[in-house]
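According to Swiss-Prot:
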ACT_SITE  Tyr199  active site, proton acceptor
BINDING   Gly66, Gly67, Gly68, Thr69, Gly70, Leu71, Arg91, Asp117, Lys214, Pro240, Gly241, Pro242, Ile243  NADP(+) binding site
BINDING   Arg91, Arg119, Phe149, Ser157, Arg251  substrate binding site
MUTAGEN   Asn148 to Ala  Reduces enzyme activity by 97%
MUTAGEN   Tyr199 to Ala  Reduces enzyme activity by 99%. Strongly reduced affinity for substrate and for NADP
MUTAGEN   Ser210 to Ala  Reduces enzyme activity by over 99%
MUTAGEN   Lys214 to Ala  Reduces enzyme activity by over 99%
Amino acid sequence: MKLPARVFFTLGSRLPCGLAPRRFFSYGTKILYQNTEALQSKFFSPLQKAMLPPNSFQGKVAFITGGGTGLGKGMTTLLSSLGAQCVIASRKMDVLKATAEQISSQTGNKVHAIQCDVRDPDMVQNTVSELIKVAGHPNIVINNAAGNFISPTERLSPNAWKTITDIVLNGTAFVTLEIGKQLIKAQKGAAFLSITTIYAETGSGFVVPSASAKAGVEAMSKSLAAEWGKYGMRFNVIQPGPIKTKGAFSRLDPTGTFEKEMIGRIPCGRLGTVEELANLAAFLCSDYASWINGAVIKFDGGEEVLISGEFNDLRKVTKEQWDTIEELIRKTKGS
């Protein structure tokens, strides 16, 4: 193979979503670059069935915030199908009632609905009292209530910042502390699970209030895992990557522009599913995971490790291009 006099390696910084991919190798006027489709997804087909045995949560009480839609609805559906008595909470009572009736009919187990704005500590206190009254002390607590939207940070008002942090951080704290105190009084344990995001750890522009608040949720969960284990309570976190739900995508990708970009940076080649997340959540809240405490589980198809590695975009280089590169490297050895 005839080689050019020079090859320029231009490993630049990542371009914003929606822009043309950067050039990796310049071969004269020809760009050595390979577009890749997410064909690898065929190796990672999602399973839709329940992972745990039937009746794994028989006799258990589960409390799920944000349980009326999306991920919360998916987790509630699975827990109820496995025998749990579920209580769901959110601000929209009409949505909650419809979800509770649908899941109850589907699984044959009663699902209770309680209206609650987690930003209001008095309302949270009343909700927990009603929860205990209708179902008993919870064995499972899933903090799933969330709020988020994309915006340049310099455009955020104090109220916009407060709205997100009040729901995500303060709301999770109010629910966790109120239920925790009641469990301590009753000398009962429970498994707590919080749903955050991978950028709670890495940080991310344009969702700064959410990233900050969810990082706080993770710190709180790990701290309570250390402090309240003596009371029989476990605290774990799931960091989901992109999972297509109507609510989240309507705010974070309203035009559908970025979905292909998202898939392109996931090694498994597809978005996650609600059912997969529900299976992971159910496992972490089950007795099968009784020795898992203080864990933060990434659930992102490998997205974070791909975008974090400086040279991971070399996956787009073809075998023929690698042959060229290898020959060039051999020629320059010792120079």
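Each position is counted from 1, following the chain as shown.
Cβ atoms here come from the backbone N, Cα and C positions, even for glycine.
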Looking only at Cβ atoms, how many others are within 10 Å of the one on Ile243 (NADP(+) binding site)?
20
Could you check which of the recorded positions Arg119, Ser157, Lys214 is the closest Cα neighbour of Gly66 (NADP(+) binding site)?
Arg119
At the Cα level, what's the spacing in Å between Asn148 (mutagenesis position) and Ile243 (NADP(+) binding site), rounded?
14
Going by DSSP, give the three-state secondary structure for Ile243 (NADP(+) binding site).
strand
Give me the long-range Cβ neighbours of Ser210 (mutagenesis position): same chain, 6+ apart, Cβ under 8 Å, in sequence order.
Ala146, Gly147, Asn148, Ile164, Val168, Thr197, Tyr199
What is the interatomic distance between the Cα atoms of Arg119 (substrate binding site) and Arg91 (NADP(+) binding site), given in whole Å?
10
Taking only the Cα atoms, work out how far Lys214 (mutagenesis position) lies from Gly241 (NADP(+) binding site), in Å, as a whole number.
14
Just to be sure I understand the packing, how many Cβ atoms besides its own are within 10 Å of the Cβ of Ser157 (substrate binding site)?
9
Counting across all protein chains present, how many other Cβ atoms fall within 10 Å of the Cβ of Gly68 (NADP(+) binding site)?
24
For Phe149 (substrate binding site), name the DSSP secondary structure in the helix/strand/coil scheme.
coil
Here are the mutagenesis positions: Tyr199, Lys214. Which has the lowest count of other Cβ atoms within 10 Å?
Tyr199
Phe149 (substrate binding site) and Gly241 (NADP(+) binding site), distance between Cα atoms, whole Å:
16
